[in-house]
Amino acid sequence: MVDQLTQHDPRRIGPFEVLGRLGAGGMGLVYLARSASGRRVAIKTVRTELAEDQLFRVRFTREVEAARAVSGFYTAAVVDADPRAAVPWLATAYVPAPSLEEIVNECGPMPAQAVRWLAAGVAEALQSIHGAGLVHRDLKPSNVLVVEDGPRVIDFGIASGVSNTRLTMTNVAVGTPAYMSPEQAKDSRSVTGASDVFSLGSMLVFAATGHPPFHGANPVETVFMLLREGPDLEGLPDELRPLIESCMQMEATGRPNPADLQAQLAPHLFGSGSDDSGTASAWLPERAVGLIEGRRNGRPAVKPATTAGGRGHGHGPSGARAPVHAPPLPPPPAHDPVVPAPPAHVPAVPAPVGAPDGGPVRLPGAAVPIGPGPRVADMRAAAVAAPPPESALAASWSRPRPGVNGADPAVPAPAPAPPEASPAGWRPWRFRMSNDVWGTPRVAEDLVYVTSFEVHALDVATGRRRFKTRDVAWSMAVADGRIHASDGPTLFALDAREGADLWRVQTDAWVYSLQADRGTVLTATRGGGVQAWEASAGQKLWEVTGAQTDFESPEAGAALHDGTAYVWQDARLRALDARTGDERWSYPIGDAASCGGVPVRLTQAPDGYVYVAAGTRVLALEVASGHVRWHFEAPAVFLAPPTFVPGPAVTGGGVYLADYLGTVYALDATDGRDRWRIATEARSSTDPVLVAAGHVHVGSGKGLYTLDAVTGTPKWRFQAGGDIVGAPAVAEGRIHFGSSDHLLYTLKADDGRLRWKLATGGEITGSPVVRDGIVYACSKDRCVYALDAEKGTGTARTT
């Protein structure tokens, strides 16, 4: 898919004319371009901050030289490069073909012989790459294009040079958790070609089954599965197990090299003597061959029809499995609803498609604003043209058993609080980014902040973009009228209202965690560093080294709460003064192994205690002294921090959390007593349980479970069409959450009845946010959505 160029994109790179955007990666943007002779190439550019690093330039120059030596048939050849340009770039041959990810998502798992054919081609490509002194380090389905005569491996040009490990950068993230090797997850600086062989095995699992071998709810959980549980090989044909299991040996020395793999595969592929045994048509299903031919001829890919239990949109870009046991969702309309044409001077407005308790709420194509919406005065004139909303339940929904998906709850619930209306004159909008959107939106005053490589500030009222940062932001926090962000090695702050630069400093390593509170910015950097900065001017307040390096993710970084910084260092949890770095106390929490191989997660509560989840343990430590109030032990590890609710246990007060296997615990905050525990039917994620209005809400697998906070009695359960993503949001008697089935759901919090749902073009990312009657959500379709929390995409309401 090629996107249009923005006003900030170059029109020429070196001798090439730039035609469009192909995408973006961790190191920069990728463009489609054309040479003077008409040859099309893919050009990968390098981010500005990396280009300013002289050590990176040396590494990049040497790897370009090595990449030129890769000449295998199954790789996309390097055409040209300029590592000394102001913005370094690398051009490779453009291959108009679908990726392996697209083929499997749209056509289903491959037959066993097709998997062998794919494996042989990729193994030969790896032999060429390794022979040039490179390790790919990010071999995955989206980096393998499939053409008629075999696969083509791409994105090896900025791999890690194995001939000079001194040049390996510690502040450049390379690799995808679902497909990386164990040694890469532990230390990405010391991998060898055997790491690519493990990734090949993981990729073959996806090709043969339709799901990756490791598929946690987030990168931390995925790495946990990789290192502790082993691959999920459900659905893998027995005849492929010896091949794939040999590639996925935990010890690198036990894996075959690419030449061994080719020798192992040759008898299966070429023993028949068939002339066409090396082509896609000999092995792939007819539909997949048609997809390849269509892409080669410039035709767009045809999306598969969606069935009730099918694969139509059950596979997102991550390759997650389609739902198997979920109840069927009502099918979307065969076409977008027809919106009456407004007068020439009146812009079109979105029609309300689906009302409360109806089918999926859909934003009709041309009638939905991409970016800023029309003026309120125009909305009043156009509102009369909108068709009335449907009020009946979708026909394909059958009445579920009590307590499930909106049937009568097992226990009567109290009446919800009266709903809060959206601001007068406001109407729903969506804004489409030019790049992927990730994470949870932040709302402050009249702006919503979203990360899409840069930080984008959108006007709450209209959806217009107020500004965006000029730098990439991998980490972001909004506090005290400032945006604090990091592009990796640089920490910077901007005015949250206007986007003006306030300050920027260079850090010694890649920032993977960032928090801001009470005038202090706390960062955690790769290699075990933790730093505190003055939020207003950027001066470094203090720094410690030797912090844990087993889990370098935003969830596992140093924590900042009410003037206290919590650092996991030398097997101890240390409480430091956030302004001075002075140690107040420390507790022997243990190392990663003694904590069950999972990060330590904590919550500081207003009762003067910090509640800590460390593996299978939960502890209550006094904030002032570190004194242990109580200790609780569970049979399974906890991935999420505890949730504290003030008040006595008889009114629902206490500490709530769910373990990795999905069991929900209610602990007495005064003594740690296990008041009740309820086992759900699927594993939990790293998101904390949500407690509101006497209810405990927890997303576990495809189910959203609601329990009575006092007794643990199940109130209701809602079954979504895919795994629940992020933490639900509760406000004004409604609960909002996203799912991997591309839907944003809104339920009545008291009984679980479906209020409305929005069908997006991708998986919901992060968690929805509700503010002043508006729910904000981001999707992998590159859109930010702002919807009426009560009605979804209802008509505009004005005073």
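FYI, residue positions are counted from 1 along the chain as it appears here.
Glycine residues also receive a Cβ, built from the backbone N, Cα and C atoms like all the rest.
For all the noted positions, this structure keeps the original residue and models no substitution.
For the recorded site, D138 (active site, proton acceptor), the DSSP three-state label reads coil. Positions annotated as active site, proton acceptor by Swiss-Prot: D138.
Feature annotation from Swiss-Prot assigns ATP binding site to L22, G23, A24, G25, G26, M27, G28, L29, V30, K44.
Confidence across the domain 'Protein kinase' (16-271), taken as the mean pLDDT and rounded to a whole number, stands at 82. Residues annotated as domain 'Protein kinase' in Swiss-Prot: 16-271.
Here the residue is the original one, but Swiss-Prot notes a mutagenesis experiment at this spot, K44 to A: No autophosphorylation. Binds KbpA. For the recorded site, K44 (mutagenesis position), the DSSP three-state label reads strand.
Sequence-distant neighbours of S71 (mutagenesis position) (same chain, 6+ residues apart, CB-CB distance under 8 A): A77, S128. In Swiss-Prot, a published mutagenesis experiment is listed as S71 to A, annotated No autophosphorylation.
Quoted from Swiss-Prot, the note on the mutagenesis of S128 to A is: No change in autophosphorylation.
Quoted from Swiss-Prot, the note on the mutagenesis of T168 to A is: Almost completely abolishes autophosphorylation. No enhancement of kinase activity on AfsR. Very little constitutive kinase activity.
Annotation of the mutagenesis experiment T168 to D in Swiss-Prot: Almost completely abolishes autophosphorylation. No enhancement of kinase activity on AfsR. Constitutive kinase activity.
Among the sequence features in Swiss-Prot, the mutagenesis site T168 to E is noted as follows: Almost completely abolishes autophosphorylation. No enhancement of kinase activity on AfsR. Some constitutive kinase activity.
T170 to D appears in Swiss-Prot as a mutagenesis experiment; the accompanying note says: No change in autophosphorylation.
Looking only at Cα atoms, K44 (mutagenesis position) sits nearest to V30 among the recorded positions L22, G28, V30, D138. Taking the Cα atom of each, G28 (ATP binding site) and D138 (active site, proton acceptor) are about 15 angstrom apart. Under the DSSP three-state reduction, S71 (mutagenesis position) is assigned to coil, being neither helix nor strand. A straight line from the CA of D138 (active site, proton acceptor) to the CA of L22 (ATP binding site) spans 18 Å.
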